Amino acid sequence: MEPGRGGVETVGKFEFSRKDLIGHGAFAVVFKGRHREKHDLEVAVKCINKKNLAKSQTLLGKEIKILKELKHENIVALYDFQEMANSVYLVMEYCNGGDLADYLHTMRTLSEDTVRLFLQQIAGAMRLLHSKGIIHRDLKPQNILLSNPGGRRANPSNIRVKIADFGFARYLQSNMMAATLCGSPMYMAPEVIMSQHYDGKADLWSIGTIVYQCLTGKAPFQASSPQDLRLFYEKNKTLVPAIPRETSAPLRQLLLALLQRNHKDRMDFDEFFHHPFLDASTPIKKSPPVPVPSYPSSGSGSSSSSSSASHLASPPSLGEMPQLQKTLTSPADAAGFLQGSRDSGGSSKDSCDTDDFVMVPAQFPGDLVAEAASAKPPPDSLLCSGSSLVASAGLESHGRTPSPSPTCSSSPSPSGRPGPFSSNRYGASVPIPVPTQVHNYQRIEQNLQSPTQQQTARSSAIRRSGSTTPLGFGRASPSPPSHTDGAMLARKLSLGGGRPYTPSPQVGTIPERPSWSRVPSPQGADVRVGRSPRPGSSVPEHSPRTTGLGCRLHSAPNLSDFHVVRPKLPKPPTDPLGATFSPPQTSAPQPCPGLQSCRPLRGSPKLPDFLQRSPLPPILGSPTKAGPSFDFPKTPSSQNLLTLLARQGVVMTPPRNRTLPDLSEASPFHGQQLGSGLRPAEDTRGPFGRSFSTSRITDLLLKAAFGTQASDSGSTDSLQEKPMEIAPSAGFGGTLHPGARGGGASSPAPVVFTVGSPPSGATPPQSTRTRMFSVGSSSSLGSTGSSSARHLVPGACGEAPELSAPGHCCSLADPLAANLEGAVTFEAPDLPEETLMEQEHTETLHSLRFTLAFAQQVLEIAALKGSASEAAGGPEYQLQESVVADQISQLSREWGFAEQLVLYLKVAELLSSGLQTAIDQIRAGKLCLSSTVKQVVRRLNELYKASVVSCQGLSLRLQRFFLDKQRLLDGIHGVTAERLILSHAVQMVQSAALDEMFQHREGCVPRYHKALLLLEGLQHTLTDQADIENIAKCKLCIERRLSALLSGVYA
């Protein structure tokens, strides 16, 4: 390898920069490079440190030569190999789709046809390896890479699967190999984990576990540690994986044959290569694969299964909507579109286009529109089988009420299209608006008479963005459409998507008409929910899931997904269409009261635009004429909050797209405190009350989103028409975000996401115990969130944000860069390795950490003693001491060194004991070599070495002192480390109490904590029971004082 210019390094005919880091593991680092002449040829350069390799370098070279000869489309190609003094460089094929582990993390599960596509390619690579006698022995999703020739949004059928990282594990040192096993024990065969003799069938077991995870989302046999998994395999002679019932027979038989504990009973390679499931002509259960999700750094994709909750995806943005719209000219065309979607499975279109839609099963009736018009639910609900057809089949004629006996004479035509509606039987009556909505009703009438709205018929087939899109069917209204509103009917048949009119996924908060059948909830609230059956599963006639139009949710979660079912709100006659959604059944969260199922918040991808609960949905891209009754300025950083407010019954209409600096022009508060903030729901008489489960959003969240914005200057409504006042609360300090104070181009106001649940009961509106994640530019107050520690600034008023400790970053994309539909990504923090470790490992690590903290405090005391000794050696001090008759005081410098030596000896003893404990626990297998353990042990070792060096230096410095001053040795025996530590702790408590008495409380709490830590350490080292009891009493007093002090600060 030769260093190039600008930090570019060369490996043979290839070059790379260490800035382009792709990934790293326990033994190697991978960089992205390219060919020096053919720049379009991208490669991956893996750098392996020779310290991680065993002595058999010649065998590694032979193995690499063999791998260079393996030319297969499903094996990562090895282009070049260079061995340097300290490292080995492997130049391999670059795969732009990431690995299968990331793919499954995004999609959770794959359909059987996608599993077969991937498995056929894996089998092709294994056929070549098996013919050459090569055993992989480490097959796992992380070692299966994906390549997308067609780009990031390639169809799953176009994804190329490639096996990587085989043959190298055998040359790793034994202890390093043990660390690797901690990462992937679930995919290793039982004979490998139990250290028995194994052959090539071990790879077949790994393939079985990978297929099982692709199908169900988890490994077939799991344990908290490799030791537990080994014990599980040793105790259970027969293993039977839990295969879902709806799995096809060929795939079930394949899994059972691959996942045999005894390798003799396991199928061989010939049976595997010729298995019926791998045969493309074998009829299996079809499920359309979901398009490939967009990764930040790769373009791999997946397919979604109908058996589990899919990963969160984003709805289409406003920029994508014009490409997704389909124009309908009549109700018959609208119904025909539904029929066409159902029958389009046999079309000869491109696979990318057909796979973007889900084919409605043939058993669904074709006269959906006719039955919807008669105010009856369809006999069989449109349940999407795991993918995302979006059809809003609800019909409603705004401003018209049905006659006492509404009937609709329509019969489906032979082509499946319904006949025309006899809408002349229905009498039309003009609804009387409430007094506060007179102006809005006049605007509504103007919109109804607008020629552009009467002549424009819209319908859009929603394409899935990422993996899926929020799906739902609008429910039918008892009001049939009039014969003059054919265009409006086509609009109401629009298959809703990312427009403001499309409802977002939420269960149990939509008021219902009396004509709809309902599912009783445990609390008595009426909830219409349903779950999509697997393809081929039958739905009984009496099943509750057939009573509502349902679908699987693949969209981003709203902040109110965990709301308790609220009482039904009275709906005016002009209320827009509602929609019911069927959330996926997940096993992780406990069901909320009143909900059939609820989904945990998994971050926040792009949220759909907020609901516009005006009587008419606006035309996409046209200005809105209807005036809002509650006029909230729409900022890019508050889209998700507007969704929540609209869902809770607040009528909102965006006047126009405005940014925060525009709003600041109409804001009379330029950093001043304003009135009472948000009024309670009972004062406003509006449906803005908090439900019992709104722990994900507090009143502080609403203040942060809307508090810094005054009423929109472009609105013609007066303040008297707005019964709700949005202003920053005086209890929160009344201060604005720095970006909101300036009149220039500044960042939008921060949106505060509360993480975790508040205490039981109602959360105070002025609560400051929240964690702030700023949505917006980098100038937001708190853009870094910590998953472990939260620190509140003591003594600060409400304007001081909560400072999160350094940790994992919850990065939220800038909404300005993505317009109003910008992707809001939540990067979940990685779980610490100790999460799945055994209790003995956790307890030992806690003990090591405590030893390290205690030793550091003792070293601070030793440093203070050393500084006092240095000061005593100064000329001024010696001049003053020359007149003192006491000889011991003349030797104060040496005395300080003696105290320092005793403390360093104590530290060395503690650290030596901790290191020995770690070694014993590691040898016993109770302490795993995780990165945290390595870091703590490394720090313990460093401090131990430093303490030993300090002891040696001090002993040399005091050697003459001990020889000349023999009489002082008797006094030195009375100096013990425990006595010095106790004395220092008492002094710290006394000084803190003295400062507290004089109202200097800034540094009291840290000193109390340090003293408490020192006393805790003494309690572990002392042997005299009386001393231990005295220390316990001192600790109790300090803890009481700390409790009183903290309650006074945070009150």
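Any Cβ shown, glycine's included, is placed from N, Cα and C.
Features of the protein shown, as given by Swiss-Prot:
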ACT_SITE  ASP138  active site, proton acceptor
BINDING   ILE22, GLY23, HIS24, GLY25, ALA26, PHE27, ALA28, VAL29, VAL30, LYS46  ATP binding site
DOMAIN    16-278  domain 'Protein kinase'
MUTAGEN   LYS46 to Ile  Abolished serine/threonine-protein kinase activity
MUTAGEN   LYS46 to Arg  Loss of kinase activity and autophosphorylation
MUTAGEN   SER494 to Ala  Does not affect phosphorylation by AMPK in vitro
MUTAGEN   THR574 to Ala  Does not affect phosphorylation by AMPK in vitro
MUTAGEN   SER757 to Ala or Asp  Impairs interaction with AMPK and subsequent phosphorylation by AMPK
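Features per Swiss-Prot, on structure.
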residue	record	Cβ within 10 Å
ILE22	ATP binding site	18
HIS24	ATP binding site	12
ALA28	ATP binding site	18
VAL30	ATP binding site	20
LYS46	mutagenesis position	24
ASP138	active site, proton acceptor	24
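Considering only the recorded positions ILE22, ALA28, VAL30, ASP138, the residue whose Cα is spatially closest to the Cα of LYS46 (mutagenesis position) is VAL30. Cα of ALA28 (ATP binding site) to Cα of the residue listed as 'active site, proton acceptor': a span of 16 Å. Within the model, the domain 'Protein kinase' (16-278) carries an average pLDDT of 85. A separation of roughly 17 Å, to the nearest angstrom, links the Cα atoms of HIS24 (ATP binding site) and ASP138 (active site, proton acceptor).
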